[in-house]
Amino acid sequence: MGDKGTRVFKKASPNGKLTVYLGKRDFVDHIDLVEPVDGVVLVDPEYLKERRVYVTLTCAFRYGREDLDVLGLTFRKDLFVANVQSFPPAPEDKKPLTRLQERLIKKLGEHAYPFTFEIPPNLPCSVTLQPGPEDTGKACGVDYEVKAFCAENLEEKIHKRNSVRLVIRKVQYAPERPGPQPTAETTRQFLMSDKPLHLEASLDKEIYYHGEPISVNVHVTNNTNKTVKKIKISVRQYADICLFNTAQYKCPVAMEEADDTVAPSSTFCKVYTLTPFLANNREKRGLALDGKLKHEDTNLASSTLLREGANREILGIIVSYKVKVKLVVSRGGLLGDLASSDVAVELPFTLMHPKPKEEPPHREVPEHETPVDTNLIELDTNDDDIVFEDFARQRLKGMKDDKEEEEDGTGSPRLNDR
C-alpha cells in the first residue's frame, strides 16, 4: 500500500450527511506519550444549517451484557471522555493543523472540519475478553470510539443514523531494549532427607513475539531420597481487572506435562518448548485478547507496559504472562505413590508484537499507473496521492456488522461469569 499513496480511512453516517476521515486505526502508546487522534469530518452544509459539529472520543470498559442495561443501570464504565467542537471551532479546541488534516481539507473542500484528541498515557490499551460459544453481541473489554454528529449542544439526543461511530485501537509494541533474562530458583528441604532438592529454571530471553516458541531450560539437582515423578510446564496469562476494585484472573494458555523423572541423588537438565496460540484456547471464556477492529482473527492480549507511577485504578485491564515450572515429588514411604509434594518457580516475561517497520516515503503516482482496486476509493490520483478506504468492518459469513451489533447487543459475557 505504501507505493500507491497515503491511505486514509473513511466512514459515513447512515444518512450520508457526515463522513469522518482518519489516517489510521491504531494509535501507538509510547509509554510517556500516545499518538494524537487527528482527522477531519466532512459535513453536508444543507444538513448542518445553524447547528454545530461535535466529535467525541470515549474510552469505555464494558463488563456485562447490553441486554441487562435496564433502569438506568449499565454494565459499562467510561474511563475517559473528550469532546471537541469541530465547527465553528471553539477557541480552546483550535489547534494547529497536522499535515494529514491540511491535505484532507485541501482535497475535500471548505466543509471539512478538523479535530484532534490527545489520549492520556495512563489509559488502558484496547483489550477484548473472549466470549463463550453461546455469547453474541459486543464482547466485554476496553475499547475506544470516535463519534461525530451535528447538534445544537452536546446534551442533545443523537440518533445512530445521524452520527458516525468508529472504533479505534490504542496499542503498545515491544520495547527495543529487552529486560534481563528471566531466571528463578528454589530449594526445598524434605523431612527424612538430609540434603535438599534444588530447582532452577530460565527462559532464553525476556521478550517474545506472538507466535514465537518459548524455550524453558529446567535444571534439577535432587540430593534427597525422594523421586521427582513428573515435570509440568505452563504458560499463564494474568489479567488484572481494575474497576470498582481489583481482581486478578489467571488462565493457562500453553501446557506440557512431561513424564520425565529424577531419581534420588541425581541431576536432570532439559529444555522444553511451548508456544501459546489463541487457536488452542478458543473455548476459554474470558481470556484476554488484543482488541479487534474487524471480524478478523486476533491474538492473545499483549503484555501491558506501565509507566512508573501510573494510576492503576484507572487502568481497566492489565495483562501479564508467566511461565510456571512445577516438579511433582513423591513423598516416599507407605503413601509414596498416593501423596506427593510440589516444588515450583515462576518466570515472568513479555509477550507483544514487534514495532512495525517505518514505511518508505510515498512516491507520486504517474497518470499512466493509476491503481485500480475495487476495495478502495481513490480520488484525484495525481493531485495529492491520497487513497480512501472504507472504515466499516468486513462482513463475513455468520458475522454481524457494526449496525447489527449496536441494535442487537445481547449475550456478551460478564466478568463474574469468567
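Cβ coordinates are placed from backbone N, Cα and C, and glycine is handled just like the others.
Original residues fill every noted site, and no substitution is shown.
For the recorded site, Lys324 (mutagenesis position), the DSSP three-state label reads strand. The 1D-myo-inositol hexakisphosphate binding site annotation in Swiss-Prot covers Lys250, Met255, Lys324, Lys326.
Counting Cβ atoms from all protein chains shown, Lys157 (mutagenesis position) has 5 others lying within 10 Å of its own Cβ. While the structure shown retains the original residue, Swiss-Prot records the mutagenesis experiment Lys157 to Gln with this note: Impairs InsP6-binding and oligomerization; when associated with Q-160 and Q-161.
Quoted from Swiss-Prot, the note on the mutagenesis of Lys160 to Gln is: Impairs InsP6-binding and oligomerization; when associated with Q-157 and Q-161. Packing around Lys160 (mutagenesis position) is summarised by its Cβ count: 16 other Cβ atoms lie within 10 angstroms of its Cβ, all protein chains included.
Taking all protein chains in view, 11 other C-beta atoms sit within 10 angstroms of the C-beta of Arg161 (mutagenesis position). DSSP assigns Arg161 (mutagenesis position) to a helix. Record note (Swiss-Prot), mutagenesis Arg161 to Gln: Impairs InsP6-binding and oligomerization; when associated with Q-157 and Q-160. The unchanged residue is displayed.
For Lys250 (mutagenesis position), applying a Cβ distance below 8 Å and a minimum sequence separation of six or more within one chain yields Arg236, Gln237, Tyr238, Ala239. Lys250 to Gln appears in Swiss-Prot as a published mutagenesis result, with the remark: Impairs InsP6-binding and oligomerization; when associated with Q-232, Q-236, Q-324 and Q-326.
Record note (Swiss-Prot) on the mutagenesis of Lys324 to Gln: Impairs InsP6-binding and oligomerization; when associated with Q-232, Q-236, Q-250 and Q-326. Long-range Cβ neighbours of Lys324 (mutagenesis position) (same chain, at least 6 residues apart, Cβ-Cβ under 8 Å): Lys232, Ile233, Ser234, Val235, Arg236, Ala344, Val345, Glu346, Leu347.
Cβ neighbour count for Lys326 (mutagenesis position): 17 (other Cβ atoms within 10 Å of its Cβ, all protein chains included). Quoting Swiss-Prot on the mutagenesis of Lys326 to Gln: Impairs InsP6-binding and oligomerization; when associated with Q-232, Q-236, Q-250 and Q-324.
In Swiss-Prot, a published mutagenesis experiment is listed as Arg395 to Glu, annotated Abolishes interaction with AP2B1; impairs interaction with CLTC.
Each residue contributes its Cα atom, and for Lys160 (mutagenesis position) and Met255 (1D-myo-inositol hexakisphosphate binding site) these two points are 46 Å apart. Looking only at Cα atoms, Lys326 (mutagenesis position) sits nearest to Met255 among the recorded positions Lys157, Arg161, Met255.
Listed in sequence order, the residues of the same chain lying 6 or more apart from Met255 (1D-myo-inositol hexakisphosphate binding site) and placing their CB within less than 8 Å of its CB are Lys232, Ile233, Ser234, Val235, Leu274.
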